[in-house]
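Scroll down for the structure; my scribbles are underneath it.
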Amino acid sequence: IPLRGAFINGRWDSQCHRFSNGAIACA
């Protein structure tokens, strides 16, 4: 289940999603 938002370069980006396999997808 992807989480809403992810830390990118130390900043929280609510448009990004971190998946359980470690992948990050940004809208």
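Indices start at 1 and increase along the chain as displayed.
Each residue, glycine too, has its Cβ placed from N, Cα and C.
What Swiss-Prot says about the mutagenesis result for Pro2 to Ala is this: Decrease in antiviral activity.
Other Cβ atoms within 10 Å of the Cβ of Phe7 (mutagenesis position), summed over all protein chains shown, number 11. In Swiss-Prot, the entry for mutagenesis Phe7 to Ala states: Decrease in antiviral activity. The structure shown retains the original residue.
Arg11 (mutagenesis position) carries a strand DSSP state (E or B). Swiss-Prot gives this note for the published mutagenesis Arg11 to Ala: Decrease in antiviral activity.
The Cβ of Arg11 (mutagenesis position) lies under 8 Å from the Cβ of no residue that sits 6+ residues away along the same chain.
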